[in-house]
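Taken verbatim from Swiss-Prot:
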- 138-196: domain 'HTH luxR-type' (DOMAIN)
- Asp60 to Ala: Decrease in activity (MUTAGEN)
- Gly159 to Ala: Decrease in activity (MUTAGEN)
- Thr175 to Ala: Decrease in activity (MUTAGEN)
- Val176 to Ala: Lack of activity (MUTAGEN)
- Lys186 to Ala: Lack of activity (MUTAGEN)
Amino acid sequence: MTWQNDYSRDYEVKNHMECQNRSDKYIWSPHDAYFYKGLSELIVDIDRLIYLSLEKIRKDFVFINLNTDSLTEFINRDNEWLSAVKGKQVVLIAARKSEALANYWYYNSNIRGVVYAGLSRDIRKELAYVINGRFLRKDIKKDKITDREMEIIRMTAQGMLPKSIARIENCSVKTVYTHRRNAEAKLYSKLYKLVQ
């Protein structure tokens with residue numbers, strides 16, 4: 001009898017999440033169907049590990065997929081998307097190449113936490129940990145992008161050349177290349193590949 005109750009509850013919860021989240025777009029990007037479906041199912045799956053109701057999560061949270069396909073958009077418009085989610089509990093889901101950027105935004109804005117989506121991690125526990133408000137600065141194990149590196153990343157994403165960046169930042173071209181190299185090491189990729 002209890003397995004039927006559990007099944008019924010799970011079905012009801014899953015149905016609730018799928019119906020309700022379409023209009024509110026609490027998972028970004030809603031156009032990434034696999035991420036959207038996978039994260040919706042994960043949240044339902046960890047229902048017993050989280051303290052908040054699914055309705056509250058749907059209403060108050062925004063889950064953002066920071067993958068290589070969406071990084072350029074987030075880099076170019078970080079002030080816009082940060083303003084758009086103001087007042088919400090923002091959870092960044094970071095792929096390996098975006099971990100340092102996720103850490104930057106965590107330190108420099110009002111982000112609730114970061115879920116690192118590496119293959120060896122238990123994403124269910126990490127997601128519950130962040131939703132429950134337990135993610136703290138001490139939980140960040142990886143490097144974060146510095147303010148200067150972020151400025152150079154933004155300008156590179158806009159198509160600016162190192163010489164122009166150096167003139168704007170009032171530094172040498174060599175310094176621009178040093179900051180780019182440092183950012184690339186933290187992002188595990190060349191900047192031009194990430195921001196195309």
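These residue numbers are counts, starting from 1, taken along the chain as shown.
Glycine is no exception: its Cβ is also placed from the backbone N, Cα and C atoms.
Keep in mind that this is a model prediction, so the values were computed, not measured.
Swiss-Prot feature annotations superimposed on the structure.
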residue: Asp60; record: mutagenesis position; DSSP (3 states): helix
residue: Gly159; record: mutagenesis position; DSSP (3 states): coil
residue: Thr175; record: mutagenesis position; DSSP (3 states): helix
residue: Lys186; record: mutagenesis position; DSSP (3 states): helix
Nearest-integer angstrom distance between the alpha carbons (Cα) of Thr175 (mutagenesis position) and Lys186 (mutagenesis position): 17
Among Gly159, Val176, which are mutagenesis positions, the residue with the most C-beta atoms within 10 angstroms of its C-beta: Val176
Rounded to the nearest Å - Cα separation of Lys186 (mutagenesis position) and Asp60 (mutagenesis position): 31
Gly159 (mutagenesis position) and Asp60 (mutagenesis position), distance between Cα atoms, whole Å: 36
Number of other Cβ atoms within 10 Å of the Cβ of Thr175 (mutagenesis position) across all protein chains: 16
Residue with minimal Cβ packing [other Cβ atoms within 10 Å] among the mutagenesis positions Asp60, Lys186: Asp60
Rounded mean pLDDT for the residues that make up the domain 'HTH luxR-type' (138-196): 92
Secondary structure composition of the domain 'HTH luxR-type' (138-196) [DSSP: H/G/I, E/B, coil]: 40 helix, 0 strand, 19 coil
Whole-number Å value for how far Val176 (mutagenesis position) lies from Gly159 (mutagenesis position) (Cα to Cα): 14
